[in-house]
Amino acid sequence: MPDMKLFAGNATPELAQRIANRLYTSLGDAAVGRFSDGEVSVQINENVRGGDIFIIQSTCAPTNDNLMELVVMVDALRRASAGRITAVIPYFGYARQDRRVRSARVPITAKVVADFLSSVGVDRVLTVDLHAEQIQGFFDVPVDNVFGSPILLEDMLQLNLDNPIVVSPDIGGVVRARAIAKLLNDTDMAIIDKRRPRANVSQVMHIIGDVAGRDCVLVDDMIDTGGTLCKAAEALKERGAKRVFAYATHPIFSGNAANNLRNSVIDEVVVCDTIPLSDEIKSLPNVRTLTLSGMLAEAIRRISNEESISAMFEH
């Protein structure tokens with residue numbers, strides 16, 4: 001069996017180190033930096049010939065820099081005769097650009113990124129909670145899309161929730177919310193119906209379901225500016241919700257997110273470590289982070305040993 005080796009770019013160094021610790025190994029020796037003109041510089045400083053290589057790199061902000069680091073690392077490892085290269089992308093950037101809106105002259109950038117990764121020599125992709133699962137079909141290589149929900153659910157069960165109800169922040173998240181509700185002792189579910197007049201701005205319209213006197217658990221795959229989340233929490237509290245907790249896998253937290261969360265009525269926001277948090281976000285008392293390092297380490301181990309990934313999520 002080829003030697004398994006882990007490498008990491010500069011996007012998620014702490015998560016990469018946690019994964020390495022879980023696998024009782026160390027991160028590979030690679031210098032990933034910049035030339036004086038800002039171009040990505042990569043040098044692999046150890047033998048990888050024939051190795052089973054995993055590169056851990058979220059393509060979060062700065063998205064283009066992190067994406068270029070990833071593809072240049074793949075090329076360096078491919079030219080060094082690596083046996084198999086798996087791109088471990090905890091947060092897959094550009095995933096929201098997954099379709100062309102009718103009559104709009106826009107790209108399908110998620111497909112562009114998939115082609116880019118395939119063209120430089122990625123053999124397999126491991127990612128977490130793709131914004132749209134059909135993005136897997138954009139790739140010409142196998143994609144393992146694992147779920148953060150077991151980690152989030154385990155934390156929810158520790159909250160001692162009072163008459164809980166799972167809330168989907170929009171119609172598109174109903175499937176995710178229903179799955180969480182079923183696992184959370186088959187609890188009830190509510191849906192927030194909203195309109196989005198422009199990007200990153202949403203207006204809550206009404207709530208489908210009775211939330212009065214109940215602990216509400218909002219679930220989503222990501223939090224961007226937090227505007228949608230904060231308006232949803234306000235609507236829930238206005239309709240009598242007792243407490244509001246928000247759970248999401250990917251903490252993008254762009255723009256005015258810190259200020260939005262600081263002034264929000266949300267009791268607690270719980271996210272995963274697929275994207276590093278800024279110091280400002282870390283300082284907020286109502287934001288808490290869970291690690292996916294154990295789950296990702298197990299997925300990497302299974303891929304390396306040619307074992308089933310889907311078996312990790314069988315209940």
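Including glycine, each Cβ sits where the backbone N, Cα and C put it.
For all the noted positions, this structure keeps the original residue and models no substitution.
The ATP binding site annotation in Swiss-Prot covers ASP37, GLY38, GLU39, ARG96, GLN97. The Mg(2+) 1 binding site annotation in Swiss-Prot covers HIS131. What Swiss-Prot records for ASP170 is Mg(2+) 2 binding site, and it gives sequence analysis as the kind of evidence. Residues or ranges marked as D-ribose 5-phosphate binding site in Swiss-Prot: ARG196, ASP220, ASP224, THR225, GLY226, GLY227, THR228. For the mutagenesis result ASP220 to Glu, the note given in Swiss-Prot is 4-fold decrease in the affinity binding for Rib-5-P in the presence of magnesium ions. In the presence of cobalt ions, it shows a 15-fold decrease in the affinity binding for Rib-5-P. Among the sequence features in Swiss-Prot, the mutagenesis site ASP220 to Phe is noted as follows: With magnesium or manganese ions, the affinity binding values for ATP and Rib-5-P are comparable to those of the wild-type. For the published mutagenesis ASP221 to Ala, Swiss-Prot gives the following note: The affinity binding for ATP is comparable to those of the wild-type, apart from a slight decrease in the presence of manganese ions. The affinity binding for Rib-5-P is greatly decreased in the presence of both manganese and cobalt ions but only about 2-fold in the presence of magnesium ions. Record note (Swiss-Prot), mutagenesis ASP224 to Ser: With magnesium or manganese ions, the affinity binding values for ATP and Rib-5-P are comparable to those of the wild-type. The unchanged residue is displayed. Listed in Swiss-Prot is the mutagenesis experiment ASP224 to Ala, annotated as follows: With magnesium or manganese ions, the affinity binding values for ATP and Rib-5-P are comparable to those of the wild-type. Listed in Swiss-Prot as a natural variant, ASP129 to Ala is described as follows: In mutant PRSA1; alters the binding of divalent cations, especially magnesium. Little alteration in the affinity for ribose 5-phosphate and 27-fold decrease of the affinity for ATP. Absence of inhibition by AMP.
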Listed recorded positions (GLU39, ASP220, ASP221, ASP224), ranked by Cβ neighbours within 10 Å, top entry: ASP220
Least Cβ-crowded entry, counting other Cβ within 10 Å, from the binding-site residues listed as GLN97, THR225, THR228: GLN97
Collapsed DSSP category at THR228 (D-ribose 5-phosphate binding site): helix
Cβ packing number for ASP129 (variant position), 10 Å threshold: 25
Nearest of the recorded positions (ASP37, GLY38, GLN97, ASP170, ASP221) to THR228 (D-ribose 5-phosphate binding site) - Cα to Cα: ASP170
Separation of alpha carbons, ARG96 (ATP binding site) and THR225 (D-ribose 5-phosphate binding site) (Å): 14
GLN97, ASP221, ASP224 screened against ASP129 (variant position), Cα within 10 Å - retained recorded positions: ASP221
Top Cα neighbour of GLY38 (ATP binding site) in the set of recorded positions ASP170, ASP224, GLY226: ASP224
10 Å Cα neighbourhood of ASP220 (mutagenesis position): matching binding-site residues from ARG96, ASP170, GLY227: ASP170
ARG96 (ATP binding site) versus recorded positions HIS131, ASP221, ASP224, GLY227 - nearest by Cα: HIS131
Cβ atoms near ASP37 (ATP binding site) (within 10 Å, other residues, all chains): 5
The residue listed as 'Mg(2+) 1 binding site' and ASP224 (mutagenesis position), distance between Cα atoms, whole Å: 12
Around the Cβ of GLY227 (D-ribose 5-phosphate binding site), the count of other Cβ atoms that are within 10 Å: 19
Sparsest-packed among the binding-site residues, when each Cβ's other Cβ atoms within 10 Å are tallied, from GLY38, ARG96, HIS131, ASP170, GLY226: GLY38
